[in-house]
Amino acid sequence: MHGFHDVFIQILLLLAISVSVIAIAKLLKEPDSIALVLVGLVLGLTELPIIEDAERYITQSEVFQATIISLFLPILLGDATLKLPFHHLFSQKKTVLGLAFVGTFVSSICIGTAAYFLLDLPLAVAFTFAALMSATDPISVLSIFKSLGVPQKMSTVMEGESLFNDGIAVVLFKIASIYLLTYMEMGWAGLGSGVFLFLKFAIGGALVGLVLGYFFSQVIRVFDDYPLEVAFSALLFFGSYFIAEHFHTSGVIAVVVGGFVFGDYGAKIGMSKETKTNINTFWDSVTLIANALIFLMVGLEIRNIDLAGNWGVIVGAILIVLVGRTIAVYLGTGWVQELSSKERLLINWGGLRGSLSVALALSLPMDFAGRDQVLLLTFSVVLFSLIVQGLTLKPLIKKLGMI
């Protein structure tokens, strides 16, 4: 108990550091996620006895890393669905659907195939890594867009793509990390089984989210009590996730669909303006803490990454992911006439990898063959994405004249 108390105090200290970094980043009008990663890198590279146990607990504890998925994902995804008005999403449906569905599959196939042949990774490892790299994280991008006054269209596209491709990427991640080798041995029958499993995950998760989203939308019609309605939203997010996972479908897709129903239909029939404001404020605060811990953890993980002798494969992985993203964007949106070449370029470079990729990588079982390789490449690409792409995004937007 005494040891847990010490670790808790140290994690609290890390949270205090995180919140302080966020406050300073906001004063400087810089993306707080990038600032957190940079501070995490500094903390990870220096040995400070006062937070050493907390660093070890965050980066090596199986319990903590399992908690990341079951606790943080419903929070991050649920909050995002509440923030994106459905009519905004519908107005950009062609671009969002092209990126989220065509783009995610193309990205996964390109990255997985290249990683297998060029990086000489085992098949399951290559496509597990590819699934992780197919999920985008718009947090840093949206904060930059907001600070510069980039048109709402681009924010809607980036956030809409992320919400849908996160669900697809998680399903692909599960198939690649658990079932891929078995299906490969089955030949064409395995391909059919893989497609069936994907549809089961996706459709089953969507149905769970639809039912629970509708149910809680009806429930909040009865009450005009925002603390209670906040509690109902939490029950929806976590309930959707765990019920879907219990029935071996996609918890991520369940949260996204349930959140959209609740945030759009539920808000129209059962939320006062005050309630909607307070629900958004509550989840803003919770999401800030969750993201702070995840992005700080990305930086802290540097002490567990063996860079020596791996620079070649790391650079190769970064290039493969960048090329895979480019192919995915142009194939996924090539038929969308409303999208300009400048907008495609911004979408391409703004497809950062972040918290979901990290959370999924850490959730891999310790006995997964190639876990260390996946962690090495995932954290390396995420660091490059957040720091290099993130810090060059603002100059790119100005260069393209999109403000």
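Cβ atoms here come from the backbone N, Cα and C positions, even for glycine.
Same-chain residues at least 6 positions away in sequence with a Cβ under 8 Å from that of HIS87 (mutagenesis position) are not found in this chain. One mutagenesis experiment named in Swiss-Prot is HIS87 to Ala, and its note says Causes acidic shift of pH profile.
One mutagenesis experiment named in Swiss-Prot is HIS88 to Ala, and its note says Causes acidic shift of pH profile. According to its DSSP assignment, HIS88 (mutagenesis position) is helical.
Where Swiss-Prot documents ASP137 to Glu as a mutagenesis experiment, the accompanying text is: Decreases activity. Increases Km for Na(+) and Li(+), but does not affect pH profile. A coil conformation is recorded for ASP137 (mutagenesis position) in the three-state DSSP classification, outside any helix or strand.
Annotation of the mutagenesis experiment ASP137 to Ala in Swiss-Prot: Lack of activity. ASP137 (mutagenesis position) has a Cβ environment of 26 other Cβ atoms inside 10 Å.
The number of other CB atoms found within 10 A of the CB of GLU161 (mutagenesis position), across every protein chain shown, is 28. For the published mutagenesis GLU161 to Asn, Swiss-Prot gives the following note: Decreases activity. Increases Km for Na(+) and Li(+).
Long-range Cβ contacts of ASP166 (mutagenesis position) within its own chain (separation 6+, distance under 8 Å): LEU77, ALA135, THR136, VAL252, VAL256, LEU356. For the recorded site, ASP166 (mutagenesis position), the DSSP three-state label reads helix. Here Swiss-Prot notes a mutagenesis experiment, ASP166 to Glu, with the remark: Decreases activity. Increases Km for Na(+) and Li(+), and causes alkaline shift of pH profile.
Listed in Swiss-Prot as a mutagenesis experiment, ASP166 to Ala is described as follows: Lack of activity.
According to Swiss-Prot, the mutagenesis experiment ASP224 to Ala or Glu carries this note: Decreases activity. Increases Km for Na(+) and Li(+). Within the same chain, residues at least six positions away from ASP224 (mutagenesis position) with a Cβ under 8 Å of its Cβ are SER272, THR275.
According to Swiss-Prot, the experimentally introduced change GLU229 to Lys is described as follows: Decreases over 50% Km for Li(+), without affecting Km for Na(+). Taking Cβ-Cβ distances under 8 Å and a sequence separation of 6 or more, the neighbours of GLU229 (mutagenesis position) in its chain are ILE220, PHE223, GLY270, MET271, THR275, ILE279.
Listed in Swiss-Prot as a mutagenesis experiment, ARG325 to Ala is described as follows: Lack of activity. Its Cβ taken as reference, ARG325 (mutagenesis position) is surrounded by 27 other Cβ atoms within 10 Å in the chains shown.
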In three-state DSSP terms, the structure that ASP224 (mutagenesis position) belongs to: coil
Distant-in-sequence Cβ neighbours of HIS88 (mutagenesis position), under 8 Å, six or more positions away: GLN152, THR156
Rounded Cα-Cα span from GLU161 (mutagenesis position) to ARG325 (mutagenesis position), Å: 13
Cα-Cα distance linking ASP137 (mutagenesis position) and GLU161 (mutagenesis position), given in Å to the nearest integer: 9
